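Asker: Can you keep this structure in mind? I'll have questions shortly.
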Amino acid sequence: MESPSAPPHRWCIPWQRLLLTASLLTFWNPPTTAKLTIESTPFNVAEGKEVLLLVHNLPQHLFGYSWYKGERVDGNRQIIGYVIGTQQATPGPAYSGREIIYPNASLLIQNIIQNDTGFYTLHVIKSDLVNEEATGQFRVYPELPKPSISSNNSKPVEDKDAVAFTCEPETQDATYLWWVNNQSLPVSPRLQLSNGNRTLTLFNVTRNDTASYKCETQNPVSARRSDSVILNVLYGPDAPTISPLNTSYRSGENLNLSCHAASNPPAQYSWFVNGTFQQSTQELFIPNITVNNSGSYTCQAHNSDTGLNRTTVTTITVYAEPPKPFITSNNSNPVEDEDAVALTCEPEIQNTTYLWWVNNQSLPVSPRLQLSNDNRTLTLLSVTRNDVGPYECGIQNELSVDHSDPVILNVLYGPDDPTISPSYTYYRPGVNLSLSCHAASNPPAQYSWLIDGNIQQHTQELFISNITEKNSGLYTCQANNSASGHSRTTVKTITVSAELPKPSISSNNSKPVEDKDAVAFTCEPEAQNTTYLWWVNGQSLPVSPRLQLSNGNRTLTLFNVTRNDARAYVCGIQNSVSANRSDPVTLDVLYGPDTPIISPPDSSYLSGANLNLSCHSASNPSPQYSWRINGIPQQHTQVLFIAKITPNNNGTYACFVSNLATGRNNSIVKSITVSASGTSPGLSAGATVGIMIGVLVGVALI
């Protein structure tokens, strides 16, 4: 409250503070028409504080005024009276010594108590002895103490108990509020407020209800919060978890198992092996385990406060260290395409998985590879040289895979047809002849040379120096494999001549189809130190992406041949002493049939005339022809002749062509109109001249 600007009466009521600001003076001389009112400042007052009953619109020319406790003027309830003329204040029966009256009639009450609550009446006496009254009021509230929370259950059990929190103390005219983790109460069917919100009940408490709870009390003059209360919910134990999750161990390892179960208070643990109690610890340690330590391991968790027990069982398997595997074979030297081989993974062990690898890869899918029921034996049927391996087998248990050393299969094969090099067959006198023979074989082949059927030597190479024309002949290389018992020979014709022979042209395709086939011409023979040349129609080869030379220009390839490639091809060979050309070879390109042409072009005729139609289509070989009139087969000729035609011969005339060599067909349709004698054979809408061209693929020629 602010101090007044005008002093109270002189009698012994000390000034304690100013209650009215300078603006209050404006109310001392209000207009006489305004109604007298009292304003309580503040309206809600805390115990021990003060309140000012502020007078508004006080009338002029007053004799005095008095304050009363209550809503009416009662001498027994007078607090104080004031005479303006003498400026004297007189206390009444209800005066407590805490009241101060001011010349403007306002009343200050200090050190407010609960009994001060209520109405106060100001009685004003004017100079003309006319009275006027006004009533004001205020309410007194206590200053709230700091609340606290009490609980009916300090250790509730999860999913079983309910907890009732009560905000203390119980205070009249107070509002109660609750917070959980400093947040307003969540909406939940398990939370219930009662007793004017003073009691918070949690039904079927869970571990998630373990939170910070606070209550608050409020009234119009104060608000206080309690200290936090943490709810201690007893729960568990949950189903224990045994770690690590590994259930397979090698013999000789240490077994170290740990058990954990969510629980409040923390659980007590016990271990059982195959149903036999071991120890009451959270961890179980067994050093240097053996196969005998295999079994079921049970962890039991117990909560003495909740009275609950939970168990978890894990099965531990201890494996003996397996030996390193190795591979045995029933045939150490199998013959290609004759023998089968059975590879067996040793040793035989129970409860073991057998695995196989070939060339460090898993076994390919092949009808020639067969595994036994237990996968321990791998059988290769009709072995080939590609089956040499290496092969590995493995034995696998829950812990590891052990590999054998690799085994290489020694497949006996060959000899294949020998190859004689170099490939030259033509030599000049005076040079050295050096021939080498090679045949794929295991073990390596033994070689022999024969000339014109006569044994020369048992070596892989044949060398003859300073050859003459007498050295011309048949040179045979014979390869022998004593292990497989097989022999193979290759014969090569060697010609020794000072002059180059007349070359010839060979072809890989004597009748290529246009726009489909490629043709490779090769100039024969292959001769040492020889240059090969080509001509087409007596001219050097044109530049074309469809023409390609290879094999030292000895081979000429024509890609996607066309009918224009049907020319005369000549090859030539030359060396330092001679040159020669082949006879020309004409390429026979099969093509067509193209779209046929019907002649003459006339389509209108007079009745009585002869109709003579001829059909022609470019094709190699020449095509076969057939005719149809209005879709009806007629004859298989190139020319269609009808004497003395009539209007009945009107219609569509189709010529079909077919090339059996290329497998292609084609056709053309022509409309023929025959007019009666004496009429003009002009073109009408019904006799429009037109040629409808189309390829009728798959139409059978009749």
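Each Cβ is built from the backbone N, Cα and C atoms, and glycine gets one as well.
None of the substitutions listed is reflected here, since the structure keeps the original residues.
Reproduced below are the annotations present in Swiss-Prot:
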type	residues	note
DOMAIN	35-144	domain 'Ig-like V-type'
MUTAGEN	Phe63 to Arg	Abolishes dimerization. Reduced affinity for E.coli Dr adhesins
MUTAGEN	Phe63 to Ile	No effect on dimerization. Reduced affinity for E.coli Dr adhesins
MUTAGEN	Ser66 to Asn	Abolishes dimerization
MUTAGEN	Tyr68 to Phe	No effect on dimerization
MUTAGEN	Tyr68 to Ala	Abolishes dimerization
MUTAGEN	Lys69 to Ala	Abolishes dimerization
MUTAGEN	Asp74 to Ala	No effect on dimerization
MUTAGEN	Gln78 to Leu or Arg	Abolishes dimerization. Reduced affinity for E.coli Dr adhesins
MUTAGEN	Ile125 to Ala	Abolishes dimerization. Reduced affinity for E.coli Dr adhesins
MUTAGEN	Leu129 to Ala or Cys	No effect on dimerization. Reduced affinity for E.coli Dr adhesins
DOMAIN	145-232	domain 'Ig-like C2-type 1'
DOMAIN	240-315	domain 'Ig-like C2-type 2'
DOMAIN	418-495	domain 'Ig-like C2-type 4'
Asker: In angstrom units, rounded to an integer, how far apart are the Cα atoms of Tyr68 (mutagenesis position) and Asp74 (mutagenesis position)?
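Answerer: With distance taken Cα to Cα, Asp74 (mutagenesis position) is 7 Å from Tyr68 (mutagenesis position).
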Asker: Round to a whole number and give the Cα-to-Cα distance in Å for the pair Ser66 (mutagenesis position) and Gln78 (mutagenesis position).
Answerer: 7
Asker: Reported in the order helix, strand, coil, what are the DSSP residue counts of the domain 'Ig-like C2-type 2' (240-315)?
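Answerer: Each residue of the domain 'Ig-like C2-type 2' (240-315) counted once, the result is 3 helix, 44 strand, 29 coil.
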Asker: Spatially, and counting Cα to Cα, which of the mutagenesis positions is closest to Ile125 (mutagenesis position)? Options: Phe63, Lys69, Asp74, Gln78.
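Answerer: The answer is Phe63.
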Asker: Treating G and I as helix alongside H, and B as strand alongside E, what does DSSP give for the domain 'Ig-like C2-type 4' (418-495) in helix, strand and coil?
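Answerer: The counts are 3 helix, 45 strand, 30 coil.
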Asker: Distance between Leu129 (mutagenesis position) and Asp74 (mutagenesis position) at the Cα atoms, whole Å?
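Answerer: Given the Cα positions, Leu129 (mutagenesis position) is 18 Å from Asp74 (mutagenesis position).
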Asker: Report, in whole Å, the straight Cα-to-Cα distance of Phe63 (mutagenesis position) from Gln78 (mutagenesis position).
Answerer: 17
Asker: Return one of helix, strand or coil for Ser66 (mutagenesis position), based on DSSP.
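Answerer: DSSP call for Ser66 (mutagenesis position): strand.
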Asker: Summarise the domain 'Ig-like C2-type 1' (145-232) by DSSP state, stating how many residues are helix, strand and coil.
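Answerer: Its residues fall into 3 helix, 41 strand, 44 coil.
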Asker: Please identify which of Phe63, Tyr68 has the densest Cβ environment, defined as other Cβ atoms within 10 Å, among these mutagenesis positions.
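Answerer: The residue with the most neighbouring Cβ atoms within 10 Å is Tyr68.
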Asker: Count the residues of the domain 'Ig-like V-type' (35-144) that DSSP assigns to helix (H, G, I), to strand (E, B) and to coil, and report the three numbers in that order.
Answerer: 6 helix, 58 strand, 46 coil
Asker: Determine the Cβ neighbour count for Gln78 (mutagenesis position): the number of other Cβ atoms within 10 Å of its Cβ.
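Answerer: Gln78 (mutagenesis position): 20 neighbouring Cβ atoms within 10 Å.
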